[in-house]
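One structure is given here, and the rest of the page talks about it.
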Amino acid sequence: MVKLFIGNLPREATEQEIRSLFEQYGKVLECDIIKNYGFVHIEDKTAAEDAIRNLHHYKLHGVNINVEASKNKSKTSTKLHVGNISPTCTNKELRAKFEEYGPVIECDIVKDYAFVHMERAEDAVEAIRGLDNTEFQGKRMHVQLSTSRLRTAPGMGDQSGCYRCGKEGHWSKECPIDRSGRVADLTEQYNEQYGAVRTPYTMSYGDSLYYNNAYGALDAYYKRCRAARSYEAVAAAAASVYNYAEQTLSQLPQVQNTAMASHLTSTSLDPYDRHLLPTSGAAATAAAAAAAAAAVTAASTSYYGRDRSPLRRATAPVPTVGEGYGYGHESELSQASAAARNSLYDMARYEREQYADRARYSAF
């Protein structure tokens, strides 16, 4: 019986269709499809070779399928990692290169690196010696033993096989080889430099030997700062500020506080009325004198004090012709004449109804 691998299968392909396709060259014992690839078991080796020769790159539902003999990897094979491969290199060319040193069971290219499985370990060692750091298709490739394995748990590996060094008998997290590929030796150097290895965290923070000895001064400073920032200190500061405010308010004059309180509590005052605050002594006398002077100045102003509305203002009396005028009354006569002229002009100007002619002018 020969097992064949069928790759790049279309979604429309069925097991019955694949079986009937391979039965043209021999008896098919088994046919299995797994996603986009499958396996076919043919009884005769000659029939299997004919199927590979005729069905490889056969177009099925518009897709070229791949047919080749299935390669069972031997348990004793040696896996090599080949890095820095040319992007134009193919599996067949890389396989032929390594077959110069021994039989190759499997060859897989992944981007710019590949994995080559060789049947014998001595052939793999010879391939490393002969091909590592050599030119192949214009690029210098690197060949070394592969340390990658299938991990049973993330970051753990397996006791039966470490994925870092490939050896058995220890977990991957306990491997002496670190991630960079170097052997880590942290037993004696760590103990000599830092003393005893730290025990698990059984004590609370701050009580451990590793914090108090090294950071004693810092711990004392932290305690002082914490005491200064305590709740009692903040409360005392707030109380002192409150006492200072009360003492300052108590020093204000009692009379001023009483007058202000009466002014604020009075309900008969106009909210828009502006009054001067009560003062005492010379300040009150000066304020009264200033108010009286302002009143006299306003009364003596003829232009701004005069009401210019003809409706609210009374007409000034016009002197008669029979009245005589003596020396010293020219100023009074001139003032009366000016008042008469202004009043007559204003009356002639504002006597007519302002809104009577609105209808006549609204048409324009």
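Keep in mind that glycine also has a Cβ here, set from the backbone N, Cα and C atoms.
What you see is the original sequence, not a version with the noted changes.
Keep in mind the model is a prediction, meaning the values are calculated, not measured.
Marked as domain 'RRM 1' by Swiss-Prot on the basis of sequence analysis: 2-72.
Among the mutagenesis results in Swiss-Prot, Y37 to A has the note: Abrogates regulation of alternative splice site selection; when associated with A-39; A-113 and A-115. The residue drawn here is the original one. Using a 10 Å radius centred on the Cβ of Y37 (mutagenesis position) and all shown protein chains, the other Cβ atoms total 14.
F39 (mutagenesis position) falls within a strand when secondary structure is assigned with DSSP. Looking at Swiss-Prot, the entry for mutagenesis of F39 to A says: Abrogates regulation of alternative splice site selection; when associated with A-37; A-113 and A-115.
The domain 'RRM 2' annotation in Swiss-Prot covers 78-148 and rests on sequence analysis. The DSSP breakdown of the domain 'RRM 2' (78-148) into helical (H, G, I), extended (E, B) and coil residues amounts to 19 helix, 29 strand, 23 coil.
The Cβ of Y113 (mutagenesis position) lies under 8 Å from the Cβ of H81, V82, G83, N84, I85, each on the same chain and at least six residues away in sequence. For the mutagenesis of Y113 to A, Swiss-Prot gives this note: Abrogates regulation of alternative splice site selection; when associated with A-37; A-39 and A-115. The structure shown keeps the original residue.
For F115 to A, Swiss-Prot lists a mutagenesis experiment annotated as follows: Abrogates regulation of alternative splice site selection; when associated with A-37; A-39 and A-113. Cβ neighbours of F115 (mutagenesis position) (same chain, under 8 Å, six or more residues apart in sequence): K79, L80, H81, V82, E106, C107, D108, S146.
Record note (Swiss-Prot) on the mutagenesis of S309 to A: Inhibits IRES-mediated mRNA translation. Does not inhibit interaction with EIF4A1. Inhibits localization in cytoplasm and cytoplasmic granules upon cell muscle differentiation. Inhibits negative regulation of translation involved in gene silencing by miRNA.
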Across the domain 'RRM 1' (2-72), average pLDDT on the 0 to 100 scale:
89
I'd like the Cβ neighbour count for F39 (mutagenesis position), meaning other Cβ atoms within 10 Å of its Cβ, all protein chains included.
15
